Every structure is written in structure tokens, then in C-alpha cells.
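Engineer: My questions all concern the structure below.
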Amino acid sequence: MSQALKNLLTLLNLEKIEEGLFRGQSEDLGLRQVFGGQVVGQALYAAKETVPEERLVHSFHSYFLRPGDSKKPIIYDVETLRDGNSFSARRVAAIQNGKPIFYMTASFQAPEAGFEHQKTMPSAPAPDGLPSETQIAQSLAHLLPPVLKDKFICDRPLEVRPVEFHNPLKGHVAEPHRQVWIRANGSVPDDLRVHQYLLGYASDLNFLPVALQPHGIGFLEPGIQIATIDHSMWFHRPFNLNEWLLYSVESTSASSARGFVRGEFYTQDGVLVASTVQEGVMRNHN
């Protein structure tokens, strides 16, 4: 396991304060606030700690209410909404400075047989031979602002290989579609619940910026503000984050200073394992 992956697993492994109450640390990725995927992953960890082990998260719906401070810990307060014969529901509040910054409602279910069908995986080049985002960042290190340089060129917990590179510092006009391959940078423990909250973390990577592509804007360009409003995810089938997953993302709308994106995770052999939807603020202050 790489040190970067070990650090992320430690970050997402919360300290239990008392029943239903957890504390998580924050990481600074060089962004303007706490990375949304961190809050999602930590909230999923907190929620799963309160349900029977055989019940796995199959969906969550969340709202980001305030920017999180990457220099302060976050408290996660888990409320039990229901424990039924088949499903468990939890509501999680993420709190900083005495105020909620995020709410999540998550539903859990034990594996159960039933009807099966899925969308066909879109075509995409294989990940072999594609450069990783870290390799791309290292090749562009001389162009990176000092505040971002160390964050972007360091070893990362997840290896991300874009099919087409979109420069966050200088965008180019493109169709609102993006495909990236993602896998863990090292070996994730053999526990599907761990893989699920790691994928929750990963689901916020290469997501909302896709809505900027038709406008030729990179999300780190001066004067550009983007921030998640809500983020939802559905886990359809088991998966292994030690193996490549294709994250296929599209933006179907942008209006009223908001961008809308949706994505799908597929295994290399075409199994649809998860779906995502997000809406966020997109403003050009220039």
C-alpha cells in the first residue's frame, strides 16, 4: 500500500467520540475549502459504523451547506432514521464551528437477489499507456502556482488516468463529456464497505468541472468559483477499487449560475457498479 493511500484510509477512518458521534480530520488539497469527496467519504464511514455489518450502502443524497475549513476537524453526528427488515436509513450531519456544513441521508441493504439489467458501457480506450494525472502535473510543474505545486505533483492515494486531459488552469472548449480511469494506488483491504466509502471520495474527482468544458474554462482559472450544492450516489453492484474503474461523466445542463453533471462507474469488463449526480455553483467573477 502506498503511503498516500494509507494516509487517505487513516483520514477516512474516524475517531468514535460516543454512540453516533465521530470526529474526522481534514486535509488540504490546495483548494479553497475542504474537498467535498473527503466529507462524503467520512460521512459514509460514520453512517456504516452504526448499521449491521451485512448491510451495505446502496444510495446516499447529500447537501453541502457551507464551505469546510481544511485546517479544522469535522464532527459527524449520525441519526438513526429507521432499521427495517430489509433496509436501514441514517442521516449524518457534518459540523464545524458549531454549524452544519453538510447533510447526508444514506440507505443500507443486505445483498438480495432480484431482477438484473444495466446500461451498456460506453466505449473508451484502455487505461494501459495513458498518463496519470500525477505524471501530467509533473510535466507541467513549471506552470503551477507555488501554492498548488506540491499538492499536484505529489504521490496520490488514487491513480487517475484521463482519456483526455483538461487543464484546470487553462481550459479549452470541449463537449461536456469526460472519461477517466481510477484505481487505488496500492492494495485496499478486502472489505466492500471500505471500497464503497473510498469510491464516495473518488466520485467528486473530475465531476463538476465537466460542466465548464463547453465554455472553455478551467476550474482553477482566476475569477472562477465552483462549489458543490448537492451530491447523490447509487451503488448498484460489488466492485474492487484495486482494479480499474471507468468514470464516465457528462453535463446535460448549465443555467442560473449552476452546473449539472452525472456519472457512471464501470469495471473494465463493462459492469455498471455505481452512478452519481451532482449540481453545483459555477460563477465567473471576471
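Using N, Cα and C of the backbone, Cβ positions are placed for all residues, glycine too.
Sequence annotations record features per position, and here Swiss-Prot assigns active site, charge relay system to D204, T228, Q278. According to Swiss-Prot, the mutagenesis experiment S107 to C carries the annotation: 2-fold reduction in catalytic activity. Looking at Swiss-Prot, the entry for mutagenesis of D204 to N or A says: 1000-fold reduction in catalytic activity. No significant change in substrate affinity. In Swiss-Prot, a mutagenesis experiment is listed as E279 to Q, annotated with the note 4-fold reduction in catalytic activity.
Looking at the shown structure, what environment does each listed feature sit in?
Structural biologist: Around the Cβ of D204 (mutagenesis position), the same chain contributes F35, G36, G37, V40, T228, H231, Q278, each under 8 angstroms and 6 or more positions distant in sequence.
Under the DSSP three-state reduction, T228 (active site, charge relay system) is assigned to strand.
In the structure as shown, the Cβ atom of Q278 (active site, charge relay system) sits within 10 Å of 26 other Cβ atoms.
Within 10 Å of the C-beta of S107 (mutagenesis position) we count 19 further C-beta atoms, all protein chains included.
Classification of D204 (mutagenesis position) by DSSP places it in coil, neither helical nor stranded.
Residues near E279 (mutagenesis position) in space but far in sequence (CB under 8 A, at least 6 apart, same chain), listed by position: T228, I229, D230, R258, G259, F260, V261.
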